[in-house]
Amino acid sequence: MNKVYSLKYCPVTGGLIAVSELARRVIKKTCRRLTHILLAGIPAICLCYSQISQAGIVRSDIAYQIYRDFAENKGLFVPGANDIPVYDKDGKLVGRLGKAPMADFSSVSSNGVATLVSPQYIVSVKHNGGYRSVSFGNGKNTYSLVDRNNHPSIDFHAPRLNKLVTEVIPSAVTSEGTKANAYKYTERYTAFYRVGSGTQYTKDKDGNLVKVAGGYAFKTGGTTGVPLISDATIVSNPGQTYNPVNGPLPDYGAPGDSGSPLFAYDKQQKKWVIVAVLRAYAGINGATNWWNVIPTDYLNQVMQDDFDAPVDFVSGLGPLNWTYDKTSGTGTLSQGSKNWTMHGQKDNDLNAGKNLVFSGQNGAIILKDSVTQGAGYLEFKDSYTVSAESGKTWTGAGIITDKGTNVTWKVNGVAGDNLHKLGEGTLTINGTGVNPGGLKTGDGIVVLNQQADTAGNIQAFSSVNLASGRPTVVLGDARQVNPDNISWGYRGGKLDLNGNAVTFTRLQAADYGAVITNNAQQKSQLLLDLKAQDTNVSEPTIGNISPFGGTGTPGNLYSMILNSQTRFYILKSASYGNTLWGNSLNDPAQWEFVGMDKNKAVQTVKDRILAGRAKQPVIFHGQLTGNMDVAIPQVPGGRKVIFDGSVNLPEGTLSQDSGTLIFQGHPVIHASISGSAPVSLNQKDWENRQFTMKTLSLKDADFHLSRNASLNSDIKSDNSHITLGSDRAFVDKNDGTGNYVIPEEGTSVPDTVNDRSQYEGNITLNHNSALDIGSRFTGGIDAYDSAVSITSPDVLLTAPGAFAGSSLTVHDGGHLTALNGLFSDGHIQAGKNGKITLSGTPVKDTANQYAPAVYLTDGYDLTGDNAALEITRGAHASGDIHASAASTVTIGSDTPAELASAETAASAFAGSLLEGYNAAFNGAITGGRADVSMHNALWTLGGDSAIHSLTVRNSRISSEGDRTFRTLTVNKLDATGSDFVLRTDLKNADKINVTEKATGSDNSLNVSFMNNPAQGQALNIPLVTAPAGTSAEMFKAGTRVTGFSRVTPTLHVDTSGGNTKWILDGFKAEADKAAAAKADSFMNAGYKNFMTEVNNLNKRMGDLRDTNGDAGAWARIMSGAGSADGGYSDNYTHVQVGFDKKHELDGVDLFTGVTMTYTDSSADSHAFSGKTKSVGGGLYASALFESGAYIDLIGKYIHHDNDYTGNFASLGTKHYNTHSWYAGAETGYRYHLTEDTFIEPQAELVYGAVSGKTFRWKDGDMDLSMKNRDFSPLVGRTGVELGKTFSGKDWSVTARAGTSWQFDLLNNGETVLRDASGEKRIKGEKDSRMLFNVGMNAQIKDNMRFGLEFEKSAFGKYNVDNAVNANFRYMF
């Protein structure tokens, strides 16, 4: 296309001459054609002395791919990337691109010879006289040059394009122009990069050159040093390829690079700017490049010359009327008496069209004629409405809406023409009927709100293309444009569904910049019914068949002339044999004959390409985001659907019905070299992709989460197969080119942990679903009639898991860690190198705290060598373990975690099962091949067990359950500081048999007696059998609290018979005071409830004196808290309502009434915790004498519903009902010290009846019981109150304070405890306390009163810490 001026020595002139490249369109021409052009322009006398050569020369010790990626912003060279390392082919660091963020070269044309500096203008050198068009981005759109704008005196031009470029952002232009030495100032200009497409060479350190490719094959780029000369020309020496001053990626521009840009990073403006275009070089073996600096004044003038006078709309004068004469190419915009002349296309001269700029708020334009503006565009500085008279259209270079503007466009376009839209403002399409034109938008917002015509037809555009990553298109409704005609070009843009339901049958997305979103509050429904494929097939090339054999591309068309006839064949293999002898043309494995009709042969290839596309997977490179649900029905032909972009639907559901769905990362795109694919399955560098949605719904589907993909979503699976961490992957061999997707399927296994896929969420499996986990996993699994297989070493179950009729297998290096409990009605299996860890739940914001968790399964099968089961950090696991292979079982930890207090009922239950240990297991271990270790752990034998070795530290092994005795057989036992608890019925016992070796010390051997031996009964029951020579000190008799007793067995060691045996002789038992005290405290909870009600019996008296009316209704609420020894505390809320009637007798007011009460109380202590809900009712009578005396009588019945959990003697939770009766009498006398001050002595007596209760249960295998009989408390109280009344016109308030002594006259009920060691009786005691109270009673109106009282007590065994009583009374 172009040729840098080459300086050659001419013997005729005796000096250097500039040998020019008279460029033509030769991108695909041969060097011979280029040489011919050159020969025509060079004096013949000089040809024998000057070499015709062209090159872009780079270092040979750096991979050529680096230079290619640099030029196309691929690989590591993403715009904005910082401190990019550059390595040589041996992996040694050459240097870093650390002086500036990576430049964006998208403004450079696809062929590298020009750069976009304004939406409609490019810059290059004027000696590039042959090129007529340019393209940008992935090169899918071509822009024609309508005016070359050649500079009159320097080698520079700034061509104008026919349309506004929508794919890319123009490059910023230097603000310093040709200022002397401007670009030598390294404090401001910190880096210089270039890009070009000349013939490619590499150079070694000895200067040897190797040709890589011809001119214009592709672009390369690199660094250059600080200019040696900087004025109108920049001169530097990038040809000194290994000189560090030129940076780590020197790139010497040479013939073929004419017009290519030189960029500089302007640190002051914090952006890259184009400063110059390449003009000349110093020969292939030289080092110097010459660039012409951008003449900014000239450039600005060129652009300014293409504007007509600006149009300023004046409000109140009516719309701007736009008339246009197509013949003259001129038009007029008029408002009132003011006119503006505009220029449009004249004949075929697009450049005759000038740009128009509109200002004036809320402007209005009416097209009276169709306007053909050629290369002229419209720019709106303010908001406008543009409409047209019926059928009138507008065409031109495009529309720019400035930031903050909203232009309403009511004008339809022309078929075959696209409206190009730029600018940060909004363009609202609001025409009528069907607009046959298309839209290409590169910035801002376009709202499609086309209105229906009289026939109901709507089409805002025939097609929509979004590019550059900046634009948004908003759908007014679902009929605005055929979704299948929406495409996303280079870097894409956002399609906002705006709450509409939209169906795509194909997705045309060039890259990750393609976004489908919904920003509306109304949820959109997106249906991806991807049954259509691209039917545009390029004309296939026809290769020639070599008679001597060769290689080719299977599926391509080839020809050969035989007997003067051209025969056409389709190649079936990558290589073929000789066609002269052995004739490979007859081999169906190598060739398929498709006739001698060229057109039919070509059509056959096209048809097969289309047939292949019908089966090809669908790959979507873009993004789905926002408020929407996405549905993907089965794709015809069994085509798979692959997302290697991203999904972000936090409140949305993505559903797949049948077929295959794959979420995966995206291979990093690299620049192609000589036709190489931009991506491959075996490349190491992949981009991570994130997939987030509320729910992924799968039905009869096959789902894969593959490498470099993260999925954050719940999954609902119905008869589907889920593979997390799949090695299945797809690449698009046309990725980054904008061409039709060419998928390649294969496997790709990540090399690093960061490249592995990961999942977070909860999965529900139903109806024969299958889940294979090979990725990092965090979340929960509920499986019903399904199967789960784990091979990932990083699976974390953070939610409770449920497996019903479902299998769970961990194998091949898989590691399952469960943190929140698990249920399974089947066996969990650990295969070879599989590990299962059962743990408590980590407490948030703590370093080492865990809440207990329960694991209930039918069992665990350790079936493969090196299988492992770990129960640790607050986990309680139940279910037998069977080890059929050499495996390990770990219970507890030598570095145990701190167990947190329970916050949930499940956690509290789990904690109670641990019995103070760090971890617990309940079940048998069989198979004889497991190595078991215990640290601070509890093992409750659920059956006979056989293991290879057992290491026990600070742990306990006990046997419980039915009355069947257990035998633990172990080859090697190593126990220290541990407790072994065995049961006996005085005839048989649980046993421990050690067959090979027993070591250890400080172990306790405890016995749980299922029956109580008779006094003096001698036993002779072997408990432990170990090999001869085992130390007799390994086990000693231990004391164990069982029930309410401390039980110590009596043992002797027998070393006869070739074994060492520990034999049980009998036991000693004594009462355990702590356990008995806890039991007594639990049984006395009824007394505390009784006292709560007692303190509520007499709280009505302040309401009655001096009341008006014959009857009254009242309500009160009392809230309080109390405490006692043993960590006891309670709190209660008491609600009481009543109704009474007043009887006025001689000298006395008698009130008789009825009351209903409800009390909600809770209690907690070292021994128990629980709640009581009480309801009751009663009758009362109160007599108030005029003398000041009073008598109050009450009788009440209360029913108590109790729910308490005891933490002693394995009591557990008990739910029981009790009741109580109350009969109370109170009397007192109010002495008035003054008219408004009084003192009131009081006396009260309460007699009651509290029902007894009996509990029977087992602690281990020991029968226990607790009982207390009905008892009748008698409580007295004496005290005095002092009060004063404050009165106003319509109100009065009586304040009072008092103290009293409350005391028991009878002992509380007796508690009887019984266990295997006998019966223990705990007699009830008396209690007393001092009460203090302050309060007030207010008369609000004649018939309303309100009272408030505070109370507490001291000096008692049980005290009221605080109580608040509020009452309200209404008289009528």
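We count from 1, first residue shown onward.
Cβ from N, Cα, C; glycine included.
What you see is the original sequence, not a version with the noted changes.
According to Swiss-Prot, the features are:
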- His127: active site, charge relay system (ACT_SITE)
- Asp155: active site, charge relay system (ACT_SITE)
- Ser258 to Ile: No mucinase activity (MUTAGEN)
- Ser258: active site, charge relay system (ACT_SITE)
- 1106-1372: domain 'Autotransporter' (DOMAIN)
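Swiss-Prot feature annotations superimposed on the structure.
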| residue | record | CB count, 10 Å |
| --- | --- | --- |
| His127 | active site, charge relay system | 23 |
| Asp155 | active site, charge relay system | 22 |
| Ser258 | mutagenesis position | 31 |
Integer Å distance between the CA atoms belonging to Ser258 (mutagenesis position) and Asp155 (active site, charge relay system): 10
Ser258 (mutagenesis position) to His127 (active site, charge relay system) - Cα separation in whole Å: 8
